[in-house]
Amino acid sequence: MRSSAKQEELVKAFKALLKEEKFSSQGEIVAALQEQGFDNINQSKVSRMLTKFGAVRTRNAKMEMVYCLPAELGVPTTSSPLKNLVLDIDYNDAVVVIHTSPGAAQLIARLLDSLGKAEGILGTIAGDDTIFTTPANGFTVKDLYEAILELFDQEL
């Protein structure tokens, strides 16, 4: 098997193992990969892969600390349009809530603030991956929601 094909198989197996959310140590991941036929895998390589794919330790349903991949649709690249950073847009009677890729909320909020009151935006509050935005006078929350959907080419 070609080296790149073998590497792709390793990455696929690695991600599948992390999705199981049952491995609490790098050694356990090494052992599981070796059982699948990846004989040249070691703790150092697993550590680099965990870092490369942004794996984190979190509690699973059994309250055990395990490695898993973050719930992110994709890591943005330099050629990604900003709209790819917006994952979901919803609203209630008071605010429009925008969910973004981790770390992208402040960038998107800055863009919305720059559009300002002319587009119906009174202001925004951004965390790491969530934005609250409220409509300016003369605009309803639904108007603002629809304007933001259109801005990011989202479906109703």
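Keep in mind that glycine also has a Cβ here, set from the backbone N, Cα and C atoms.
Mutagenesis annotation in Swiss-Prot: GLU21 to Lys, described as Increased affinity for ARG box in the presence of arginine; the structure shown retains the original residue. A coil conformation is recorded for GLU21 (mutagenesis position) in the three-state DSSP classification, outside any helix or strand.
All protein chains included, SER44 (mutagenesis position) registers 10 other Cβ atoms within 10 Å of its own Cβ. In the three-state DSSP assignment, the secondary structure recorded for SER44 (mutagenesis position) is helix. What Swiss-Prot notes for the published mutagenesis of SER44 to Phe is this: Defective binding to ARG box.
What Swiss-Prot notes for the published mutagenesis of SER47 to Leu is this: Defective binding to ARG box.
Recorded in Swiss-Prot as a mutagenesis result, PRO76 to Leu carries the remark: Increased affinity for ARG box in the absence of arginine.
Here Swiss-Prot describes ALA105 to Val as a published mutagenesis experiment; the accompanying note says: Defective binding to arginine and to ARG box. For ALA105 (mutagenesis position), the same-chain residues lying six or more positions away in sequence with a CB closer than 8 A to its CB are ILE98, ALA126, GLY127, ASP128, ASP129, THR130, ILE131.
Per Swiss-Prot, mutagenesis GLY123 to Asp is noted as: Defective binding to arginine and to ARG box. Forms dimers not hexamers. Other Cβ atoms within 10 Å of the Cβ of GLY123 (mutagenesis position), summed over all protein chains shown, number 14.
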Message: On a C-alpha basis, identify the one among GLU21, SER44, SER47 that is nearest to GLY123 (mutagenesis position); the candidates are the mutagenesis positions.
response: GLU21
Message: Roughly how many Å lie between the Cα atoms of GLU21 (mutagenesis position) and SER44 (mutagenesis position), rounded to a whole value?
response: 20
Message: For a quick check of packing: other C-beta atoms within 10 Å of the C-beta of SER47 (mutagenesis position), how many?
response: 14
Message: I'd like the Cβ neighbour count for GLU21 (mutagenesis position), meaning other Cβ atoms within 10 Å of its Cβ, all protein chains included.
response: 17
